[in-house]
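Trainee: Would you mind keeping the following structure in view while I ask a few things?
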Amino acid sequence: MNVIIKAVVTASTLLMVSFSSFETSAQSPLLKEQIESIVIGKKATVGVAVWGPDDLEPLLINPFEKFPMQSVFKLHLAMLVLHQVDQGKLDLNQTVIVNRAKVLQNTWAPIMKAYQGDEFSVPVQQLLQYSVSHSDNVACDLLFELVGGPAALHDYIQSMGIKETAVVANEAQMHADDQVQYQNWTSMKGAAEILKKFEQKTQLSETSQALLWKWMVETTTGPERLKGLLPAGTVVAHKTGTSGIKAGKTAATNDLGIILLPDGRPLLVAVFVKDSAESSRTNEAIIAQVAQTAYQFELKKLSALSPN
């Protein structure tokens, strides 16, 4: 069966989630039902991908919807930059000149507070760290300039065989027009596929893979999302994406990542909350509850396999 969770406008203008069909993988229908119970009734369109270590395919909820990625695309961008480093086209130690007056203004950019002066130099490795771990928008756009812009990133994603993901704009372009964010989209299948490509360690050198893993584990944004309800100390390598709020609606509250189970195996989870009329706290709680549910589901499978 196929699962589509759709937000529909009621007479009171509230967006309510309804279920018309279901798409599942070989995973237990129980996990699907548990996730449904989390998202039903929420004033949002919610997409979910869960790919357990024993699954040949991911469980997908709302698989045909296009979700704005927002800063989630910084994962894809980091993979492209590191890929070019592996090819010898870029060097992690090469520096980029940053002119304070010429970069995107009035945006989330902690790197601009870390440096003094009207102009300064930043190594590519530090731009990557700020872009991934801190979701820095200025660092992101400087990296885009190095690799050839959004079109180059789109082509790289397609070259990996990920067809249900598109990138057409950088941070500055999204800031100029909030509707542009919807053109940087992914399906939940695309979200699952980028995580799988990274988890399989087939796209990057060992050194680059280790660096990106470290930066994702050190992510400072979205602590109440995938990580929010997991046991303390659980290793989660993830990347968030967040839009602004306009007319009471949040276009994107996202998180996708790799959660390490107690036995060290990877659990891949992506949760995207689109066009939500819920509070930011509720949007993040949806993500946390889905991650917790998927994690506990895998723990029960492990427990069932353990000798008494």
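Placed from the backbone N, Cα and C atoms, the Cβ positions cover glycine too.
Unsubstituted: the structure retains its original residues.
The active site, nucleophile annotation in Swiss-Prot covers Ser71. According to Swiss-Prot, the feature beta-lactam binding site maps to Lys74, Ser135, Glu171, an assignment based on similarity to another entry. According to Swiss-Prot, the mutagenesis experiment Gln105 to Gly carries this note: Similar catalytic efficiency to wild-type with respect to benzyl penicillin, cephalosporins and aztreonam. As a published mutagenesis entry, Asn106 to Gly appears in Swiss-Prot alongside the note: Similar catalytic efficiency to wild-type with respect to benzyl penicillin, cephalosporins and aztreonam. For the mutagenesis experiment Thr107 to Glu, the note given by Swiss-Prot reads: Abolishes hydrolysis of benzyl penicillin; reduces catalytic efficiency about 500-fold with respect to cefotaxime, about 15-fold with respect to ceftazidime and about 30-fold with respect to aztreonam. One mutagenesis experiment catalogued in Swiss-Prot, Ala169 to Arg, is accompanied by this note: Abolishes hydrolysis of benzyl penicillin, cephalosporins and aztreonam; similar catalytic efficiency to wild-type with respect to benzyl penicillin, cephalosporins and aztreonam when associated with E-176. For the mutagenesis result Ala169 to Ser, the note given in Swiss-Prot is Similar catalytic efficiency to wild-type with respect to benzyl penicillin, cephalosporins and aztreonam. Listed in Swiss-Prot is the mutagenesis experiment Asn184 to Asp, annotated as follows: Abolishes hydrolysis of benzyl penicillin, cephalosporins and aztreonam.
Neighbours and distances for these, please.
Mentor: Under DSSP, Ser71 (active site, nucleophile) is assigned to a helix (H, G or I) in the three-state scheme. Within the same chain, the residues at least 6 positions away from Ser71 (active site, nucleophile) whose Cβ sits under 8 Å from its Cβ are Ser135, Asn137, Cys140, Thr221, Lys239, Thr240, Gly241, Thr242, listed in sequence order.
Non-local neighbourhood of Glu171 (beta-lactam binding site): Leu104, Thr107, Asn137, Val138, Cys140, Asp141, each in the same chain, at least six residues away, with C-beta under 8 Å from its C-beta. DSSP assigns Glu171 (beta-lactam binding site) to a helical segment in the three-state reduction.
Cβ neighbours within 10 Å of Gln105 (mutagenesis position), excluding its own Cβ and spanning all shown chains: 12.
Close to Asn106 (mutagenesis position) in the fold, though at least 6 residues off in sequence, lies no residue with a CB less than 8 Å from its CB.
Thr107 (mutagenesis position) has a Cβ environment of 16 other Cβ atoms inside 10 Å.
The Cβ of Ala169 (mutagenesis position) lies under 8 Å from the Cβ of Pro150, Val180, Gln181, Gln183, Asn184, each of which sits 6+ residues away along the same chain.
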Trainee: Counting every protein chain present, what is the number of Cβ atoms, excluding its own, within 10 Å of the Cβ of Asn184 (mutagenesis position)?
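Mentor: So the number of other Cβ atoms within 10 Å of Asn184 (mutagenesis position) is 29.
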Trainee: Other than its own, how many Cβ atoms are within 10 Å of the Cβ belonging to Ser135 (beta-lactam binding site)?
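Mentor: Looking across every protein chain shown, the total is 25.
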Trainee: Roughly how many Å lie between the Cα atoms of Gln105 (mutagenesis position) and Lys74 (beta-lactam binding site), rounded to a whole value?
Mentor: 19
Trainee: Across the listed beta-lactam-binding residues, Lys74, Ser135, Glu171, what is the farthest Cα to Cα distance, given in whole Å?
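Mentor: Across Lys74, Ser135, Glu171, the widest Cα separation comes out at 11 Å.
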Trainee: Which are the residues of the chain, Lys74, Ser135, Glu171 excluded, whose CB is within 8 A of where the CB atoms of the beta-lactam site average out, their centroid?
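Mentor: Apart from Lys74, Ser135, Glu171, the close residues are Gln70, Ser71, Phe73, Leu77, Trp108, Ser131, Asp136, Asn137, Ala139, Cys140, Gly241.
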Trainee: List, in sequence order, the same-chain residues at least six positions removed whose CB sits under 8 Å from that of Lys74 (beta-lactam binding site)?
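Mentor: Expected: Ser131, Val132, Ser135, Cys140, Lys239.
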